[in-house]
Amino acid sequence: MSYTELESGYQDISQQHQQQNPHQSQPQQRVGFYLGLQDGNGDTDFGDSNDGMDSDTSTSSSNSKQVVVGICAMAKKTQSKPMKEILTRLGEFEFIKLVTFEENVILREPVQNWPTCDCLVSFHSKGFPLEKAIEYAQLRNPFVLNNLHMQYDIQDRRRVYAILEKEGIEIPRYAVLDRDSPDPKHHELIESEDHVEVNGITFNKPFVEKPVSAEDHNIYIYYPTSAGGGSQRLFRKIGSRSSVYSPESRVRKTGSFIYEDFMPTDGTDVKVYTVGPDYAHAEARKSPALDGKVERDSEGKEIRYPVILNHSEKLISRKVCLAFKQTVCGFDLLRANGKSYVCDVNGFSFVKNSNKYYDDCAKILGNMILRELTPTLHIPWSVPFQLDDPPIVPTTFGKMMELRCVVAVIRHGDRTPKQKMKVEVRHPKFFEIFEKYDGYKLGHVKLKRPKQLQEILDIARFLLSEIHTKAHAEIEEKESKLEQLKNVLEMYGHFSGINRKVQMKYQPKGRPRGSSSDDTNLAADQPVEPSLVLILKWGGELTPAGRIQAEELGRIFRCMYPGGQGRSDYSGTQGLGLLRLHSTFRHDLKIYASDEGRVQMTAAAFAKGLLALEGELTPILVQMVKSANTNGLLDNDCDSSKYQNLAKGRLHELMQNDREFSKEDRELINPCNSKSITQALDFVKNPVDCCHHVHLLIRELLHIISIKKDDPKTKDAILYHGETWDLMRCRWEKIEKDFSTKSKLFDISKIPDIYDCIKYDLQHNQHTLQYDQAEELYIYAKNLADIVIPQEYGLTPQEKLAIGQGICSPLLRKIKGDLQRNIDEVEDEFMNRLNPHYSHGVASPQRHVRTRLYFTSESHVHSLLTVLRYGGLLNVVTDEQWRRAMDYISMVSELNYMSQIVIMLYEDPTKDPTSEERFHVELHFSPGVNCCVQKNLPPGPGFRPHSHGDNACNVSLQSSDESNPARIEEENDSNSGEEREGKKRGTSGQRSTDRSAERISPAFGFNRLELRSKQFKSKPIPIGAHHTVSGHEAMDLAKRLNEELASHQQQQNQQLRPISPDIRAVTPDCEPRSRSFEQRPTSGVCAKEPDSQVSVSVSASVSSANASTSSRRQRHSIAGQMSYMKMLGFGGFSKKMATSANSLFSTAVISGSSSAPNLRDMITVSSSGFGDVPPIRPLETLHNALSLRKLDSFLQDMILAQIFKTPTGSPPRGFSKNTLPAVSSMTLTASNQTEVVEHEPISTTVTPTFDRRGSESGSTADAHLRLLSESQCPNLDDSNTELRESLAGKMELWPQDIVKAAEDEELNLSELETKPSLDLTMEIMERGVAGIASIQPMNRDSDETMGGGVFLSVCEEQGSGSTCLTPVSFGMDLDLSMVANKGSITLSMEGFDDDEDATLSAATTPSLLADCEPRLESCYCCPSHAEAPPEVPSDDPRFGFALPVRVTQASPEHARPVRRAHDPVSPRIQKQISLFEGNAAMATGQEKTESSGSVGGGAILHASINLPAAGPHHLRQDARLRKFENLTQSTSNSNFPFESNTLKRVPMQTTKDYDNVSHTQSCINLKSGSSGVLGGSPQRQRGSDGGGVGASGVPAESREPTRVHYGRMNSTCCSASASPSPSPGALIVKERFIEPPKRGVVRGYHGKTQSMDADFLFNEFLLLPAMAPAKISFDSSDIDQASDDDSPSSSKQRHA
């Protein structure tokens, strides 16, 4: 029987009784105090007492004996409101009579004169004579509610902790410093800068210092220097303060204290109030340690929030109540690290301001007293039914979706310019410091702590004094730098540990020289001694403006949570829902920040705004912000910096050409065709001229600074953030020197610094500086920076993706986990949140919202954006929302301060839990703060200034171009009331004014009516609508939007694009309807400005049977540019959609509305908001119809993806032959038009084999056939159905592994975008089964076969020799050990189990070695790239080609010669292996074999791989060897992977046993005439060697006719040096390739389909022989090129 049923029965009996005795029950109107009464809904209601039901005792005579309850406490307590409330309710019990002892009596009268009572409620407070109360209890022997003797213990924190420990209750680690003890061992204290040692126990800061007396509330918390130092001093509340921050960092020297670890509690404390062992009321309040500001409600009471305790906490509450023998007892809980700790026991105390608690408490106490005393006093009282706990009443969900998770990645706020100075030092004092901090172990030291910086400062002062007293040449040379070192270290008067750092690096042979500002007085021939390079870094601190931005953004963020716009329950502020959520533990908030001070302070300021905190940032930082560098989450020291440097090198070389950018230059600099970069290139024209102009402007600026510095009127002027004229001059002088190098070239890497500095000075110092050309310098620097900064993260999409994945893989993994945990959570564990009785305005009290905020620097924002943009999340062709989003991102020129990417996960509990519509994901992005200056716009079509949304901000554009009028305010579309509503705009500076006032200004220079008539309305896609937009709905939405756009395209073709204001209103009443792309001349603009958003898609492998669903799931890759959330407001949908996200986001971009920001013009706005704090642009919704499954699989692919490749997912193994899965291919962006053009065919070789997985091969063949027939030619019309049928007929001939390689290498094909004219067709040649050879796998009995190859070659129109572009390739350093190698592993990782805790550490991706520096060339011909570029709709003429496919029969003699596993190892491999083992001796003596035809002693691998001695053939498997070694190395997590018994050689049959497998690991392109990678001399490579097997594995007699053609198909691709002009498609850069970042093996979470054992690895990577064509069909045109084609035609082989 349930409690409810019992209660119901009990009530029925009582009511019948009342009806029988109406005369008795009528006069008694008192409330009955019983637990578990029922409300009208049939739910058990703990708190409803006024239900008209009387106490059972109503039948008794009112004259019978009563229980006398004596209240013995100080008057201040007995007269307090909570006590009065409870006593009033207790007095309503018929059998209870209350007697309150007067304070005078208690203090002055002997206990004999005190009133007598049956039950004593007595408790200690300041001034209370506890000993008299004990004496009274012994005299009268009443029933004592709270044990009096134990109240002595409660007054001593040492005893409290001892009792808690004895009961097994968790408490913080602590130690007692007892200065009163005679034993010196009890008061040993050693204090250091960042820790104290108490009686031998060390406490690192932050720690807590508590007086041993519980009556002393002066508790101090000490902070570490890394967070700014100082301490927070807590005290009993005085007014609205409960603590204050103090800069004092030293502990107190008098008195006895308890020292304990500080527990990070996310800023809230839980206060628990027991009433007996079975009842506990808990509430949360803001921790006094956070900011010391007491939150009070409108009545001035401290705001507290009810909390539901979890099971373990209820047990703690019971234990505390019983251990201290206090029926009524309060104690403090800290929830930290997943546990609950008791940190204080307060004894008798009541909850304030909770009527519900007063009811409960009086009921429980009354019943407890009566139950105890009525039997002895013979009172006829029957015990009512009781419930231990109030039941949980879940609220109904309704139609709104429930927000479950918010993940945001946010860049830090406005900062001072970062500055750096290097100086070479040799003084012994520096070496002493270096040694002291273990510099010789690592080769470098980082000094950040105040004490360390003080030591460096002391040395600098000492050396400077030495210089002045006695000249010393070595020191003198550095005087200016030492002076600067001293000035910087003395700058703020104190060291806080977050704004300066010194690094020292050991240079055994002195320091290599760099730019002109380096100290370079040493002669070149001077003998060099070891030295230290001292690098001083300062600046880069968060400015006050940055703090305001972050705080305001935090405040805005509140509004996206449930109840954010609802009624104001407590403080009347916006975003209240979040504050309640947080304080009631329904908000699971974690804030991570990388370790830079500016990032941490941004995070703290954001938390301050988000949670409405006050006070200093240091305490908030310590409690709320977790450092993400402990787990490498936001670490910047990742390997991809090496590859970034190589990309930078290529970019910088391209920017050194002293000529206007040619078409080729543009294609090389901006292969992704980003609109913002195109725009900047148009402005810059000649990069050298532009740099020269910038240099001149900087010199002028320096001249002005020197004048102002000496001018008596201005020399004392205070610059922003306390900077002096001297410091400003030093800053600009260093930039000026560094920018212009000794060779008279410009150092392009300084452009970001120049832009940084001028942006800072223009925003903060222009009023003092008054430099007339500041804006001009800003504009030039910005345009240069718009090219340099984004392209330093890679030029091509593949480079960008590779570098991006290298930087943000750990973060992606964490985000994936954040989203996943919401689905998997166990309900029981989360029952510790909001009491449902208080859940007004919150969707469901038992659930919680997970918020994860990651604050980081620009690199992570860029990387995450790149991964979203190019990783293949959605398809720009089929997904209209995504196309618009990508367009928008392409226009974003800069990821400014406070840029954000936000992912929001919603759940619809009404949907089936397994349905894809259950969880719904939205993706938002903001480019951060606005630029700080209005600037001229380059003339040209499509540019139109936009409004700031505020008439007062109207600024005229200084533009001579008539089509560039002054700023045009937002159009007022008077046709629609809804639209008028949507035009409300506000700025941050106007938050206090009426934001809903419309600000419409007249048009300037435009016929507004004409514009309006051309406008059309598209319904915005509402965010947070009443149902999930997913499945077919998303497709319909996109289709509808498309049709609307299409219907208006023609008339808008010539029209200029309007731009929305960057500001949107914050108020929930203002829902601006934004219409960004409505007036966009979609087809026209696209045609003029092709933007190849090349997104390399991850194939979703879903059944094509459900066409619409599958196409939806395969939408293309995310362009997620991180941007600032506009602090000021956001817009986007009608009021009937009002949900938690209401008015927070703009859906302008995806809904195709006219107010979407058009960032192409890079317009900046005048400062608005807080003085000179520019406002933040709104979060634009990139997509609001994503399914969680889609996003999850995308993140999984990105985490597992091999660098440089798009992670193409493979089709699921084992579906039947008649289901052909649709596999999405790489899609080059964009438009709805496709040209299909016939061209001459190119030849393709397909070698079918049996798949070694047996029966699976047929089904996967279907998939791959479809891959080649459909994804490569998606737009072939019906005339090509014959082709498809003929392909279908051959599907059995397609081996899984071949096309797997094709899928894996898909990404390289995207490079086709680099040249407009490519003739591509495909000819598929079959082979008979006769040509199939087999492989003997290790430890297998059966012969299973594997092999085959798919090749493409490209025939260019000019016939200038083939080209090969490996977009991001491998570093060729011979001295790089394998451990350090980062190549690209091509194993598809889908089959491995996911290990959530796996770390991305082990190197799995080796580099390939070469004898020479390769050129970067363009390759569509390598076997591994076994696919032609896909046919996609595109408005870019470069992609307007068709790909006819011709199937021809190949004869069996095309079988290729085979390489056996026991063939000799090439010397290159040998060298690599010996390097890996650190055994240099092994490498010697191998070199000579390269010039002969065979390898002699190169067969040694590692002792544990038992390969036979040299044979007649070359083992061309180094790629797989290294891949295999590194893979096993990473899977075993050991330095060297092999156990000698793991891999045993099985004797092989003959060479004919294998088929050659020809898949390049990467196209390594070698210079002409150099020795081949795979062990052949140049002569042999050119075919001059008479016998044996050539480098390509072709018999000598057949080599000559085939080499030319195959050179393009299989080789390292004829280099550009062989022909005078680069071939179309070639990207020729002389730098070496970019190495990919190190990747670890991460296991997939799908079913385990392949065991990752040694056999599998060995077979998969090591024993698959390389393959080359014996005879290949070729055109006569190929032979013509034979004489030109002089480069080696061997390619590193690998099996995908």
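Keep in mind that glycine also has a Cβ here, set from the backbone N, Cα and C atoms.
Secondary structure at ARG236 (substrate binding site), as computed by DSSP, is strand. Taken from Swiss-Prot, the feature substrate binding site covers LYS76, LYS77, ARG236, LYS237, LYS271, ARG285, SER349, PHE350, VAL351, LYS352, and the record attributes it to similarity to another entry.
The ATP binding site annotation in Swiss-Prot covers ARG157, LYS210, HIS217, ARG236, 260-263, 269-271, SER287, ASP332, 344-346. According to DSSP, ASP332 (ATP binding site) sits within a strand segment. Around the Cβ of ASP332 (ATP binding site), the same chain contributes ASP269, VAL270, LYS271, VAL272, VAL342, CYS343, ASP344, VAL345, ASN346, each under 8 angstroms and 6 or more positions distant in sequence.
According to Swiss-Prot, the natural variant GLN1093 to Arg carries this note: In RNA edited version.
For SER1117 to Gly, Swiss-Prot lists a natural variant annotated as follows: In RNA edited version.
One natural variant named in Swiss-Prot is GLN1121 to Arg, and its note says In RNA edited version.
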Candidate binding-site residues ARG157, HIS217, GLU260, PHE262, pick with smallest Cα gap to LYS76 (substrate binding site): HIS217
Spatial separation of SER349 (substrate binding site) from ARG157 (ATP binding site) - C-alpha basis, Å: 17
Largest CA-to-CA spread of substrate binders LYS76, LYS77, ARG236, LYS237, LYS271, ARG285, SER349, PHE350, VAL351, LYS352, angstrom: 23
Sequence-distant neighbours of SER349 (substrate binding site) in its chain (C-beta under 8 A, six or more apart): TYR273, VAL328, CYS329, GLY330
Integer Å distance between the CA atoms belonging to PHE262 (ATP binding site) and ARG236 (substrate binding site): 19
For VAL351 (substrate binding site), the one of HIS217, GLU260, PHE262 that lies nearest, given that the binding-site residues are compared by Cα: HIS217
Entry from the binding-site residues list LYS76, ARG157, HIS217, ARG236, LYS271 having the most other CB atoms no farther than 10 A: ARG157
LYS76 (substrate binding site) - helix vs strand vs coil (DSSP): helix
Which same-chain residues, if any, lie at least 6 apart from GLU260 (ATP binding site) yet have Cβ under 8 Å of it: ILE171, PRO172, ARG173, TYR174, ALA175, PHE203, PHE207, VAL208, LYS210, CYS343
Close in space, distant in sequence - PHE262 (ATP binding site), Cβ under 8 Å, 6 or more apart: PRO172, LYS205, PRO206, PHE207, VAL208, ILE221, VAL622
DSSP three-state assignment for ARG157 (ATP binding site): helix
